[in-house]
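Engineer: Pasting the feature list from Swiss-Prot:
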BINDING   L72, G103, L122, S123, A124, L125, T126, L127  S-adenosyl-L-methionine binding site
MUTAGEN   H129 to A  Decrease in activity
MUTAGEN   E138 to A or Q  Loss of activity
MUTAGEN   R142 to A  Decrease in activity
MUTAGEN   Y152 to F  Loss of activity
MUTAGEN   H153 to F  Loss of activity
MUTAGEN   R154 to A  Loss of activity. Impairs ribosome binding
Amino acid sequence: MKLQLVAVGTKMPDWVQTGFTEYLRRFPKDMPFELIEIPAGKRGKNADIKRILDKEGEQMLAAAGKNRIVTLDIPGKPWDTPQLAAELERWKLDGRDVSLLIGGPEGLSPACKAAAEQSWSLSALTLPHPLVRVLVAESLYRAWSITTNHPYHRE
């Protein structure tokens, strides 16, 4: 199974790249993890936000293809680390690759939400999208470590 993080935005601060890459390199070869960045639409004073969201959504869904789609959204399910590890195991048994979608400043398009098989909430707080990339990578790595009895996670 391959994990994909499909995220709106292409110019992240160095600390995001450093943090994300640190966890990316830790993933085992039998569970590769990749980042697909979707260019954010231009948002200005007179921008048509619905059109921008729809276009970003189309690009995200195209990147996900036939993968299991899991959206990251505040109204999603809040999984603790053991629950995320259990989800990771279920995803592996399903046999499909998994695409986790992170929207832009206005969130995800209605099409992305409708296509999602699951929705995961990292927090009831609104988090900066660059930070979410690092949090998701670390959380998935920690969940993987539980499923393989790797010493990274300690009870």
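Placed from the backbone N, Cα and C atoms, the Cβ positions cover glycine too.
Don't look for the substitutions in this one, it keeps the originals.
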Engineer: Using C-alpha atoms, which one of the binding-site residues L72, G103, L122, S123 comes nearest to H129 (mutagenesis position)?
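Structural biologist: Comparing Cα positions, the closest of these binding-site residues turns out to be G103.
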Engineer: Determine, using Cα-Cα distances only, which of these mutagenesis positions is closest to A124 (S-adenosyl-L-methionine binding site): E138, R142, Y152.
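Structural biologist: Looking at Cα distances from A124 (S-adenosyl-L-methionine binding site), the smallest one goes to E138.
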Engineer: Ten-angstrom check, please: count other Cβ atoms within 10 Å of the Cβ of T126 (S-adenosyl-L-methionine binding site), all chains counted.
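Structural biologist: Looking across every protein chain shown, the total is 8.
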Engineer: Quick one: give me the count of other CB atoms within 10 A of the CB of L125 (S-adenosyl-L-methionine binding site).
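Structural biologist: There are 7 of them.
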Engineer: Here the binding-site residues are L72, A124; which one has the lowest number of other Cβ atoms no more than 10 Å from its Cβ?
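Structural biologist: Minimum Cβ neighbour count within 10 Å, taken over the binding-site residues L72, A124, occurs at A124.
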Engineer: Comparing the mutagenesis positions H129, R142, which residue's C-beta has the most other C-beta atoms within 10 angstroms in this structure?
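Structural biologist: Of the mutagenesis positions H129, R142, the highest Cβ count within 10 Å belongs to H129.
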